[in-house]
Structures are given as structure tokens and as C-alpha cells.
Amino acid sequence: MTRNPFMVEPSNGSPNRRGASNLSKFYANANSNSRWANPSEESLEDSYDQSNVFQGLPASPSRAALRYSPDRRHRTQFYRDSAHNSPVAPNRYAANLQESPKRAGEAVIHLSEGSNLYPRDNADLPVDPYHLSPQQQPSNNLFGSGRLYSQSSKYTMSTTSTTAPSLAEADDEKEKYLTSTTSYDDQSTIFSADTFNETKFELNHPTRQQYVRRANSESKRRMVSDLPPPSKKKALLKLDNPIPKGLLDTLPRRNSPEFTEMRYTACTVEPDDFLREGYTLRFAEMNRECQIAICITMYNEDKYSLARTIHSIMKNVAHLCKREKSHVWGPNGWKKVSVILISDGRAKVNQGSLDYLAALGVYQEDMAKASVNGDPVKAHIFELTTQVSINADLDYVSKDIVPVQLVFCLKEENKKKINSHRWLFNAFCPVLQPTVVTLVDVGTRLNNTAIYRLWKVFDMDSNVAGAAGQIKTMKGKWGLKLFNPLVASQNFEYKISNILDKPLESVFGYISVLPGALSAYRYRALKNHEDGTGPLRSYFLGETQEGRDHDVFTANMYLAEDRILCWELVAKRDAKWVLKYVKEATGETDVPEDVSEFISQRRRWLNGAMFAAIYAQLHFYQIWKTKHSVVRKFFLHVEFLYQFIQMLFSWFSIANFVLTFYYLAGSMNLVIKHGEALFIFFKYLIFCDLASLFIISMGNRPQGAKHLFITSMVILSICATYSLICGFVFAFKSLASGTESHKIFVDIVISLLSTYGLYFFSSLMYLDPWHMFTSSIQYFLTLPAFTCTLQIFAFCNTHDVSWGTKGSTQESKQLSKAIVVQGPDGKQIVETDWPQEVDKKFLEIKSRLKEPEFEESSGNEKQSKNDYYRDIRTRIVMIWMLSNLILIMSIIQVFTPQDTDNGYLIFILWSVAALAAFRVVGSMAFLFMKYLRIIVSYRNKVEGSGSWEVSKLDLPNVFHKKG
């Protein structure tokens, strides 16, 4: 067992000097019925004759004894009160050796050195989360609760190498503990000078016992029996430091170190070796069941976005604790949820976000170390169970907030979001073993029941491997952001996707992408096969895509690695996993309000989606190796066919747009005066604009050519609006004239109106039609511009496989180092800087938290010069551009602008209407199945209660807007 140099050794625990002859004659709580004599009896009076003679002041207490004493007495006061014949002298024999109130017998249990750092936590006990558990209440003894928050410049700690106990050993210790109250034989009751005082001290003083255990866990080497041993042993540095006193005074619960002390772990290994090297998390050491692990990935988002997300998650955890009738949740539900925040790079993280975390108590900057024994730290892990929250207005909130187990992993290097997920799935999840893993992006605000709704899908259907939440756009106060056409068009796009696309794919069982802003996975489904293949292996292949070792196709495909993960789950060998859409779980996210950021974001989305769709189409045969039913496999093939058609339309989207403009605008040549002149002007204008877009996209970044992109998009919108007006004017004149030659254009207008009508009908059926009134006009006017601009820029930048679209912050602060050296007594000593003035820094952070942030303009990032990627990019653009150009020239040669019998245009427009109708059918099927489940659930509740008056249904309220 690792020893704390500040702790009094068992041989020094007695008030007598070391080496006293009567050391082994102290007995605990002896009574007249015990076979062990009481020291106060006359038969032993001679043995304690030394107590009648003054032999000097008692042994000096350790720093830990002073720190954990109930009244925190000074050393001189301790001497005075402990002197012989002092009127306030405590009975030190009884105080040091008194028995724990939770043990009824007088047996002594020898605690093994491999005991857990914390007592086992029984999450199933119906204990009020706002009150203390009887087992957690500190006993009123000499070393009671309370801690003196003093700091020192150096922290020295003794360590030894220990081996983690196996599960069998842990069960043996538990059995000994449970049977000790009735067993009094000599084998289970050990009385010796070497073990008696130590055993009784650790057992009978819970507060000091916890301190010893925490000290033992601070730096040790541990082997995991079921994993292969590491090639090189490394010292594991774990430091527990009190949270600031200003925060501690506001906490309703202070009965456990998880509330009062922040733990820091300096991880010097890669995430794949986290468990094998002996690293763990404090919540796992407490033996708690983990139902949900919520992962928040962060790059350089500001404190307002972080506060919005974390506060909404805390309200979700509080909702879980309110579900008292649930078979899983209830008052202690917070113990089954772990919130893991992973920041991608210490140099990239926003300082305001760090201040926010420090205000919660989970982050202390001075605790982080640069290296341990010369090994560079890969990740800084901070752990705390926080009981307060800070909302988006940066105000403290404690009402209706339950404790939340929070882990903050600050990666030393910036290795992209996929590496953050590697830390989650390969490092933390094997330790916590969660049932469901929920992924949330910083900036997403969840409704109060989102986490529960996502978890409930997995609980009700054992075949569900993943679930997608409903993503909404933040429209600002009173919806003022909708005046920005960019925000309004994205709002309409998100709504149509939530009403048509996601429900359709959910009915088939395969959702092409689970949004990273709000999605959930079953951890068991993510695990690889025994041969190493599986979803996670395919998912993390994208982290090492560099240079000629991997082709551009693979590199771009892994820009949408979440799409690959969705496919691998559904097509997992010898399984029958499906993906579902959860309409009730909503998350509001901020969308790009600037054109440059919007183009950069969609470039990654479009390239990743196209190459991932090609990957799924080429590997559709993997479905045959699954255990899906024949009916499921048939409908999955129907979905593959639908996606293939959608992919073809996407590939030829530029050509279809140009041809639609060409014939709609050309229809006015013979209708109005100077119609042909207008047609020629707009025709050459759109051709020149498209050619300019290719040049701009090939040689400029959106941040550097923002105005050029905006100008091109405005021109495309004007041309599209002109062609649409021409089509409607020509259709109305055709209706007025009643000529047979113009019926074909009437069909064109009807096909267009039917497409928009289907959108409106579906929105009404989902009781969410407001976007049709507030955002549809902006969407339809900007759709051609977005289609052309985004497609051209995406294809012209297939060589760019980078992720980041945001600037970085300033240089990171230099960290101190931790050195483990060999002491003269054979023990290992860890020397490192200890944080100074924790309380003062906390006050500074609180005052700085409310200050507004001013973002500094970041310089242009260094662009990749990989000739191989650029060569492949050129070939892809040439093939795509020439294929669209050949289609345009072929159709133009067949049909003239004045030709009313244009079969190709009719085919395109009715195809769009047919695809929209197919999506509507799938959406209505999803809605029908949803209401059918509600009816069946209601019927089951009625049959269970025997009455039609069911007081409270655990059903989603579909007629009210979710919060």
C-alpha cells in the first residue's frame, strides 16, 4: 500500500512514545462480557502504571491529523489540550481506538492493501440525493471531517508499486466484512503490535480512512489482470486538490471527496493504452453502474456556447432523477450518468471556456503537468462531481440541479475531433462500461428530456444500435436571425430533413448519418469482433489518413466518418442492428451566419457525404452477411436504390440547373418584346458566373475571397429568380390562350407546385408548419446559388481534407513537471509544484467570467502542398465538369429554347416531384408507427391498471412544443 509521508504511521498512533513496552496492550471498546480484559480494571492497573506519571507531551500529531481534526486546532493548542490532567483533555485511547458506529461487534478486520480507494457505492438504495447516506456520514472522532486549505510550494508524496486486486479478491474482502460482526475466532481477529493499531485506525475512522485511500491512489503503478502487461511500467500521477473555499461553502453535500476535491490525472499514454497501463477514472473506482456516458467535444468554442450545452445537460440529468417510477432512474439516477468533456488541444482551447470550467471547480490550471518522469503528458484529466451549474447568462444556478459526475479531458495536442472520440471509445468507455454513449457538440442546447428520450429507445428495443435526435437552428430572440437569408435557408433545410429525410430512413432502419450535435450509440454494438474488425476499427481508420499512403477517396470519405460508423453498425457481421430517429429529443444549435464559414462547413459535409455514399453503395453486399430478416434486407435494398438515384441527381445538379434556367428563360423569347435579348443576356451572365466560380474555388479560400463568393451567389440567385418568373408568366398566358402547344409548360408548373405542396402537407401533419411561412421564400431563392456554389467549391477542394474552420487562440502556458525519484527508504518520492492561492484565483475567475470576449483576427492557416492530392483533385473536377458540360450541350442540341415539347425538362421536374412524394410516404409511415406505439402503450397501461382513467402516461406529448 502506498503511504502518505504526512500521515502518522500505525506505531505512532498511540500517545505513547515509539517502542513502549505496552504498545500491544490497547484494546477497543472492551466490555465486561468480552474475553479481552478492560484496561481500566484492577487486574491491568500495573500495566498502565506509566500513565500516572507525567512523561512529557504526547507525540506530535501529523499534518494530516491536524488537517482532519474536527476543530482544526493549532499544534500548540493540541499540546495544551492533550497534556496530562488537562480539563479538556480528550480520552485519546478511546478516540484513537473507538469502534465505528456502523459495526456492532468487536471483531477486527485486516484491510488488504488492494482495497478500493472508495467504499463500494450501492446505487440501487433508495436514498434521497439531497441528504447524506448513513454510511457516508463522518464519525465524530479525533480525525473528523473538515480540511484546512493551506498551500505549499512543493508537494512531496511517497509512492510504491502495487498490483490491483482481482475481482475474486475483492469479493473475498467483501465477504470478510459482511461476516465479521458475528465471527470472533482468532483467525479473523488479529491482535498484534504490527497490525492491531493500523487495522482499527483505518476501519474505525472513516474520514481518515478516506484520506489514506486517496493518498494511496495519487501515484501508483497498477496492472490489469485481464490485459497483456505493458512493455514499460510508468508511474501514474494522480493528485487530489480541494476545490476553492468560495465554491465549497455553497455546496449542499460535502460528505465525499468527489464533491470537495478535484482529481487530476496526468495521462502519458495514448488512448488505446489507457486501461492497459492501469489508468482509471474516479467514478469507476467507486464501483458505480454507468447507464449513460455523455461526451461533449470542444475545439475553441467560447464560454457562452459551453455554458449553454453543459447547463442543458445538467437539467437533463435532473430530469432523470425525477423519474421515480422508472426501473433504472430515480433519486440516485445521477450516479449512473457520466459527462465527459474532451477539448482538442491545450493551445486551441478558449480561455473563457477554461474560466467557465474553473468556476464549476472541475479545472485548476496550476495542477496540470507537462511531463511525468520525462514522459510527455498526452492528456490532462480533471474529475469532479459538481453540484452547481452556470447558465448561458453566466449566472450560478443551484435550484433543481443534482450532482453531475464531470470529467474534463484536455488533450495536449490538436489531433481533430476523431481523436477526441478515440479517447472516448478506447480510453474512457472501457473503464466506465456505459450502456449508451451520447454525443453532443459544444453549442447545442438540449431540451430537458432529450437524454432520457434517446436512452429510452435503446431500453425499449434491443436491436437499436444508434439514435438520432432532432436538430433545430437557433433563431435568436423573437426569431430575428431569420432576417439573415443564410440562417433562414438553413432553418428550412433542417426542418425538411427532420420531417422527410430522417423519418423515411428510420422506417427502413438505416439512417445515413447520425448528427454529431445530438446522437447516441449502444456501446455494445460499437465494439469490434474478436478478430479486431468492426465498427470502431473502421471508424478510426480516418485518423491516420496522410500522404500517398491513403488515396483521396478514403481521405474525403472520412471527413464524414460518422456516416461510415452508421453503415458499419447496420452492416455489422452476424448482427441485426438498426438506427432510429427520435423526434422528441431535440437540440438547438447555432448555424453559420457568415458566408465564408458556411462554405467551409458545407465543403466538408458535401465531400464526405458523397464519398461515404459511394462507399456504402459499393459495399451493399455486406448486408447479406448480417442477421437481418428477409423483409428488412429487401427494404434496405430499396433504400440503397433511392440513395443511388439521389446521388445521380446530385452529380448532375449543375447541368440540371443550367438546363432548367435555359428552357424556362427561353420560353419568353416569343411572348414579350425583347424577350430574346433578355434571354441572351442572362444566358451569358450565368455561364460567365459559373466559370468564375471554378476559378475562385480553385485558387482561393472562402475567408480570403468572401466578397467574390457573395457576388457570384447573388448573380446566380438573380438568374434563377428571372427564370422562375418567366416560367410562371408563360404558364399563365398558356392557360389564358388554351393552346395545345403550351400544355407541356402547364405540366412543368404543376410539377413545381406539387413539390412545394408536399413540403407544406408534411409540415402540417407534423404540426410544425411555421418554417413554411418564415423561411421558405429565402430557401427557394437561394437554393440555386447554394447548389452551384457549394458543389463547385467542394469538388474543387477535394485535395483539402482538413477539418478546422475556426482560428486558434494564443500560445498555451508552460506547465510544471512531475519527477518520481527513489527515496533513501526505498520508497518513490514524487516532487512537483503545487497550486498556489487557489481561493484567490477562484475569485479572479468569477470576476473575469462576466467580462465580454473579444476575438482576435487569426492569420491564414498554412495550406497543404501535397501534389498528389492536387493532381487527383484536378482529375475529379475535370470529369465532373465535362460530364455536366456534355449533358448540357447534348440537350441544347436536341431542344431549342422555344421548343415547348421538351421531354427532358418534364422528366427532371416530375422526377423531383416523385422523389419528394417518396419521402412524404416514408415520413407518413414514420408518423403512423409513432402514433401506433402511443396507442399500444396506452392500451397496455389501461390493461395493467384495470381502468380507462390512467392518471399519468409516460408518453411523449406530441401536441405541444418541446422545450
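Here the Cβ of each residue, glycine as well, is placed from N, Cα and C on the backbone.
Note that this is a predicted model, so its numbers are computed, not measured.
Under 8 Å, Cβ to Cβ, and six or more positions away along its own chain, SER312 (mutagenesis position) finds THR444, ARG445, LEU446, ASN447, ASN448, ALA450. What Swiss-Prot says about the mutagenesis result for SER312 to Ala is this: 20% increase of activity.
Quoted from Swiss-Prot, the note on mutagenesis experiment ASP441 to Ala is: Loss of activity. In this view, ASP441 (mutagenesis position) is surrounded by 23 other Cβ atoms within 10 Å of its Cβ, with every protein chain counted. In the three-state DSSP scheme, ASP441 (mutagenesis position) is classed as strand.
Experimental mutagenesis at this site is recorded by Swiss-Prot as ASN447 to Ala, annotated: 80% decrease of activity. A 10 Å cutoff on Cβ-Cβ distances gives ASN447 (mutagenesis position) a total of 23 other Cβ atoms nearby, all chains included.
Counting every protein chain shown, the Cβ of GLN490 (mutagenesis position) has 23 other Cβ atoms within 10 Å. For the mutagenesis experiment GLN490 to Ala, the note given by Swiss-Prot reads: 70% decrease of activity.
Swiss-Prot documents ARG537 to Ala as a published mutagenesis change and attaches the note No change in activity. Under a cutoff of 8 A between CB atoms, and with a sequence separation of 6+ in the same chain, the neighbours of ARG537 (mutagenesis position) are ASN528.
Calculated from their C-alpha atoms, the gap between ASP441 (mutagenesis position) and GLN490 (mutagenesis position) amounts to 18 Å.
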